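Among the features that Swiss-Prot reports, active site, acyl-thioester intermediate is placed at CYS68. Natural sequence variation is annotated in Swiss-Prot for ASN99 to Ile, with the remark: In allele NAT2*9; slow/unstable isoform. Residues or ranges marked as CoA binding site in Swiss-Prot (evidence: similarity to another entry): SER103, GLY104, TYR208. Taken from Swiss-Prot, the feature substrate binding site covers ILE106, HIS107, and the record attributes it to similarity to another entry. Annotation source Swiss-Prot lists active site at ASP122 (among others), citing similarity to another entry.
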Amino acid sequence: MDIEAYFERIGYQSTRSKLDLKTLTEILQHQIRAIPFENLNIHCGESMELSLEAIFDQIVRKKRGGWCLQVNHLLYWALTKLGFETTMLGGYVFNTPANKYSSGMIHLLVQVTISGKDYIVDAGFGRSYQMWEPLELTSGKDQPQVPAIFRLTEENGTWYLDQIRREQYVPNQEFINSDLLEKNKYRKIYSFTLEPRTIEDFESMNTYLQTSPASVFTSKSFCSLQTPEGVHCLVGSTLTYRRFSYKDNVDLVEFKSLTEEEIEDVLRTIFGVSLERKLVPKHGDRFFTI
């Protein structure tokens, strides 16, 4: 596995930059704008693999995306390979309908330490919840970014990531009550501890998430990719584009329903994804917002 191939995949011109916050931010932003957050394998009759070799083959060689356990595993590998001080962490995602965090460790994120200062880096939450810059591991500090204001809070050794969102304007009234729209301005995202993890810690959950009828990943097919101004999302056959801050403190959210033929074209042109097997788009009833 070649780091230069990874750089080419994310469109990053490596000059063997310093191992500083600027380089870390650039790599994160290049990855989230080149590598989609997606679960399409599940809905093409394929599996979501966890081994680094399989992930590299899928994302770098085949120019696909992946879900958090894959895209953040790849990011962890790349940052470690470059010489950053990295720690793999595990997260518990907030379930809005149940009003609680997941009991299982279903999210992978990365801690990076630069000159004694700790940051959280995550390229695998997608949609409008995706951070665009590393977050300082500081409790109670509002950290404004283009997508929203992020806030980390620590209580008794557990960290909580929350998001303060803008208002949103949906010009197409047909979708004004879409179940894909986030209704909360203050949104809990996930919790985590600083206990170091290995990829093996996620194996059972990786299987569960792609096989259980209770999993949102089996309920909905999705693909999400950040742009310099916003984020594209395809959920089932519904395409959305959110433009952050199109007006003061307001996001613009555009919706479009696609035909089966249009889905293939959109995946190729907007997300850069060409599938080897036929996708069966799915928009089940599990809670999932963009």
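Placement of Cβ uses the backbone N, Cα and C atoms for every residue, glycine included.
Here the original residues are kept at every noted site.
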Under 8 Å by Cβ from SER103 (CoA binding site), same chain, sequence gap 6 or more: TYR92
Three-state secondary structure, TYR208 (CoA binding site) (per DSSP): helix
CoA site, defined by SER103, GLY104, TYR208: further same-chain residues with Cβ within 8 Å of the Cβ centre: SER102, MET105, ILE106, MET205
Local Cβ density at HIS107 (substrate binding site) - other Cβ atoms counted within 10 Å: 25
Spatial separation of CYS68 (active site, acyl-thioester intermediate) from ASP122 (active site) - C-alpha basis, Å: 8
Entries of CYS68, ASN99, TYR208 which, being recorded positions, have CA atoms within 10 angstroms of HIS107 (substrate binding site): CYS68
Nonlocal residues around GLY104 (CoA binding site), in sequence order (Cβ under 8 Å, 6 or more apart): TYR92, MET205, TYR208
Structural state of CYS68 (active site, acyl-thioester intermediate), classified by DSSP into three states: helix
Cβ contacts of ILE106 (substrate binding site) (under 8 Å, same chain, 6 or more positions away): GLY91, TYR92, VAL93, MET205, LEU209
Spatial separation of the residue listed as 'active site, acyl-thioester intermediate' from ASN99 (variant position) - C-alpha basis, Å: 22
Cβ neighbour count within 10 Å of ASP122 (active site): 27
Chain-internal residues near CYS68 (active site, acyl-thioester intermediate), provided their CB is under 8 angstroms and they sit 6+ positions away: PHE37, HIS107, LEU108, LEU109, ASP122, GLY124, PHE125
